[in-house]
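Per Swiss-Prot, the features are:
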BINDING   Cys34, His38, Cys56, Cys59  Zn(2+) binding site
MUTAGEN   His38 to Ala  Restores wild-type size colonies
MUTAGEN   Cys56 to Ala  Colonies remain small
MUTAGEN   Cys59 to Ala  Colonies remain small
MUTAGEN   Glu88 to Ala  Increased binding to HrdB (SigA), restores wild-type size colonies
MUTAGEN   His116 to Ala  Restores wild-type size colonies
Amino acid sequence: MSERALRGTRLVVTSYETDRGIDLAPRQAVEYACEKGHRFEMPFSVEAEIPPEWECKVCGAQALLVDGDGPEEKKAKPARTHWDMLMERRTREELEEVLEERLAVLRSGAMNIAVHPRDSRKSA
């Protein structure tokens with residue numbers, strides 16, 4: 001198998017066509033700068049939406065757009081609690097009814113609940 005493999009990978013990668021007569025898409029160079037002072041340019045299409053931040057090519061930190069608005073602050077949603085999810089499914093009146101039903105079952109002794117779970121086991 002190794003004898004039949006092509007020996008030059010450049011044959012596949014290199015295009016021998018010329019760029020003459022080909023109109024490239026219009027581009028714009030956008031400059032970014034990171035906290036460490038690295039500045040670099042990225043080419044974007046004229047029609048593309050320019051991202052406000054980009055990963056620095058040198059150090060990998062977040063670089064911000066030079067002469068541009070900073071990234072938009074995302075509004076953080078308040079965390080949904082168990083109570084919030086419960087209130088989405090039931091009204092307060094329904095919860096009161098369920099509570100009364102469960103308390104009535106407990107008071108009637110219909111549920112066999114051991115005070116200490118260890119007491120309900122058989123001793124050896």
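Every residue gets a Cβ built from N, Cα and C, even glycine.
Between the C-alpha atoms of Cys56 (mutagenesis position) and His38 (mutagenesis position), the distance comes to 7 Å. The 10 Å shell around the Cβ of Glu88 (mutagenesis position) contains 8 further Cβ atoms across the protein chains shown.
Secondary structure from DSSP puts Cys59 (mutagenesis position) in coil. Within 10 Å of the C-beta of Cys56 (mutagenesis position) there are 19 other C-beta atoms, taking all protein chains into account. Summary: among the recorded positions (Cys34, Cys59), the fewest other C-beta atoms within 10 A of the C-beta are counted at Cys59. Between the alpha carbons (Cα) of Cys34 (Zn(2+) binding site) and Cys59 (mutagenesis position) lies a span of roughly 9 Å.
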